[in-house]
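Engineer: As annotated in Swiss-Prot:
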- Asp147: active site, proton acceptor (ACT_SITE)
- Gln146, Phe160, Asn206, His270: uracil binding site (BINDING)
- His150, Ser171, Ser249, His270, Ser272, Arg278: dsDNA binding site (BINDING)
- Arg66 to Asp: Confers resistance to activity reduction by RPA trimer (MUTAGEN)
- Arg69 to Asp: Confers resistance to activity reduction by RPA trimer (MUTAGEN)
- Asn70 to Asp: Confers resistance to activity reduction by RPA trimer (MUTAGEN)
Amino acid sequence: MIGQKTLYSFFSPTPTGKRTTRSPEPVPGSGVAAEIGGDAVASPAKKARVEQNEQGSPLSAEQLVRIQRNKAAALLRLAARNVPAGFGESWKQQLCGEFGKPYFVKLMGFVAEERNHHKVYPPPEQVFTWTQMCDIRDVKVVILGQDPYHGPNQAHGLCFSVQRPVPPPPSLENIFKELSTDIDGFVHPGHGDLSGWARQGVLLLNAVLTVRAHQANSHKERGWEQFTDAVVSWLNQNLSGLVFLLWGSYAQKKGSVIDRKRHHVLQTAHPSPLSVHRGFLGCRHFSKANELLQKSGKKPINWKEL
């Protein structure tokens, strides 16, 4: 649409060709600055206002409010144009303020460039699967991961989860092993798709949401961590009685901001084969989470529903 920049226009190369210059003379009575070689020359009307302010006539409170309002509206318009594909509506309403921020615009440009030159997981329509499973206000349990799986057909926007018919990776196998001793009647589902939990209000959130194929942590420190911190912060501040399951030092560090008077936090070792015997097996986090949810008046999770 003419007059509206798209997200990717911020990252397009500067076109080459004839260089045009504008007349140094402002349009009479327009109050619009003319540009000469990139430098703005203020109109007489604008100069008068600037000089007046410099002489000790500050902007009125009403003018300051109007300026702030206009800036906020501009950010919202930019954010609305930058909504990523597949972002759930209720999540968008609460998190859209992030979309117009410079770090997020830069992040989206980086991911787009990566997709142009490399295989990136998960595919664009699945990066935000975690926002499509339930309303943001229906979240009950939060499990924090780190980085998406980087093999073919594995990652689909839910941490620890893999698409069918891909077999469960070792960490997920250990999660199922703990469930089989913690939850009565739990039987290995024969697949690794955890969408059944997500639909019940279990947020399965990685700190970083994309990865280059076969290169673990290749998209770390590009902006995803700041965005997912904003997600955790919103949940922490706006909901109550959530159960956060923090497995391993990385998740525990990311969850250090959680208000433990407002929410419940369960911590143990990561389910990776390297650390599973340091406390994950036998932690009983799944039954404990349900007990805490019931104390908060919430419906427990059916961990067998996969």
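Heads up, the Cβ atoms here are built off N, Cα and C, so glycines get one too.
Those substitutions? Not in this structure, it's all original residues.
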Engineer: Test of understanding: give the count of other CB atoms lying within 10 angstroms of the CB of Gln146 (uracil binding site).
Structural biologist: 18
Engineer: List the residues of the same chain that sit at least 6 positions away from Phe160 (uracil binding site) in sequence and have their Cβ under 8 Å from its Cβ, in sequence order, or write 'none'.
Structural biologist: Ile143, Gly145, Ser171, Leu172, Ile175, Leu194, Leu204, Pro271
Engineer: Within 10 Å of Ser249 (dsDNA binding site) by C-alpha distance: pick out those among the recorded positions Arg66, Arg69, Asn70, His270, and say none if nothing qualifies.
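Structural biologist: Near Ser249 (dsDNA binding site) by Cα: His270.
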Engineer: Asn206 (uracil binding site) has how many other Cβ neighbours within 10 Å of its own Cβ?
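Structural biologist: Total other Cβ atoms inside 10 Å, all chains included: 23.
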Engineer: Ser171, Ser249, Ser272: which of these binding-site residues has the highest Cβ count within 10 Å of its own Cβ?
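Structural biologist: Counting Cβ neighbours within 10 Å, the top one is Ser171.
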Engineer: Name them in sequence order: residues not among Gln146, Phe160, Asn206, His270 whose Cβ is within 8 Å of the mean position of the Cβ atoms defining the uracil site.
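Structural biologist: For the uracil site, the extra neighbours are Leu144, Gly145, Asp147, Cys159, Ser171, Ala207, Trp247, Gly248, Tyr250, Ala251.
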Engineer: Please name which of the recorded positions listed here, Arg66, Asp147, Arg278, is nearest in space to Asn206 (uracil binding site), Cα against Cα.
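Structural biologist: When the Cα distances are compared, Asp147 comes out closest.
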Engineer: Please state whether DSSP places Asn206 (uracil binding site) in a helix, a strand or coil.
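Structural biologist: Asn206 (uracil binding site) sits in a strand per DSSP.
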